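Below: one structure, written as structure tokens.
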Amino acid sequence: MEDSGKTFSSEEEEANYWKDLAMTYKQRAENTQEELREFQEGSREYEAELETQLQQIETRNRDLLSENNRLRMELETIKEKFEVQHSEGYRQISALEDDLAQTKAIKDQLQKYIRELEQANDDLERAKRATIMSLEDFEQRLNQAIERNAFLESELDEKENLLESVQRLKDEARDLRQELAVQQKQEKPRTPMPSSVEAERTDTAVQATGSVPSTPIAHRGPSSSLNTPGSFRRGLDDSTGGTPLTPAARISALNIVGDLLRKVGALESKLASCRNLVYDQSPNRTGGPASGRSSKNRDGGERRPSSTSVPLGDKGLDTSCRWLSKSTTRSSSSC
């Protein structure tokens, strides 16, 4: 368009101009065609390559789709499994929480039970200590009671021995009274006054024997010469040797034993005086007026000497025996 307004000086110049322009456009056309062919060839190659790539991409896409479908199926399966596991885990967690709550409650109960057991154990230990103390006290009292029983048994044995001795002395006194009565029947004494004096002396000795106060064992007199059984002393030593008695109980027991021994000694002295009385009256028997007096006694019932001596001795002996029995009973109860 720019060339249309151009002016040429000649036609040849214009023809050359147009020839050159035609050649230029022709060259451009050839170049353009060549470029077109190259572009077409490149396009075909590129198209083939694109088709190949497209096929590959489609194949890959199909593979990916199948893989995607498989993965989706797996995802669904995994989701289902996850839901199942989640629900199962939730149930397990709920069960574990319930178990934990129960365990905590059981733990609290066990702790409370342990505290109660500890308190009960403390109470039992205190009760055990109290029981042990009471048992020791009971054993001590039992041992004391056993010792007292042993001491009382020894005293009972001694009482029986003393009663046997008293009975023996009573038998001897009765025999002596019978012998004295026989001798008085056979012979009448010269002077009846000594007999009355001896009877009164015997009665006084018996009354003194019954009224002797309790004195300590250190003041006993004739008890050392009595035939006291050794078993009582051994029993007394054995009973008081393990656990000593209190001083008051020991002094009381010794006083009672000393009094009993003095009473027995007095009874033996009384019997000895009766024997001496019989032996003193035996050489002084006469036959004259004494026989008449004795017959008068048998007839009239006077018999003053024998009535004053023999019944009086029997009465004193019985009184001494009763007092001895009461004293032994009091000693047993006091010990």
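Keep in mind that glycine also has a Cβ here, set from the backbone N, Cα and C atoms.
Keep in mind the model shows the original residues, not the substituted ones.
According to Swiss-Prot, the mutagenesis experiment I106 to D carries the following note: Loss of interaction with RAB9A. Decreased enrichment to RAB9A-associated intracellular vesicles. Counting every protein chain shown, the number of other Cβ atoms lying within 10 Å of the Cβ of I106 (mutagenesis position) is 12.
Here Swiss-Prot describes K107 to A as a published mutagenesis experiment; the accompanying note says: Decreased interaction with RAB9A. In the three-state DSSP assignment, the secondary structure recorded for K107 (mutagenesis position) is helix. Take the CB of K107 (mutagenesis position) and look out to 10 A: across all protein chains shown you find 10 other CB atoms.
Record note (Swiss-Prot), mutagenesis T215 to V: Retained on spindle poles during mitosis, no loss of phosphorylation in vivo and increased ZNF365-binding; when associated with V-191; V-228; V-243; V-246 and A-282. The unchanged residue is displayed.
For the published mutagenesis T243 to V, Swiss-Prot gives the following note: Retained on spindle poles during mitosis, no loss of phosphorylation in vivo and increased ZNF365-binding; when associated with V-191; V-215; V-228; V-246 and A-282.
Quoting Swiss-Prot on the mutagenesis of T243 to E: Loss of centrosomal localization, reduced ZNF365-binding and loss of interaction with MCRS1; when associated with E-191; E-215; E-228; E-246 and E-282.
The mutagenesis experiment T246 to V is recorded by Swiss-Prot, whose note states: Retained on spindle poles during mitosis, no loss of phosphorylation in vivo and increased ZNF365-binding; when associated with V-191; V-215; V-228; V-243 and A-282.
The mutagenesis experiment T246 to E is recorded by Swiss-Prot, whose note states: Loss of centrosomal localization, reduced ZNF365-binding and loss of interaction with MCRS1; when associated with E-191; E-215; E-228; E-243 and E-282.
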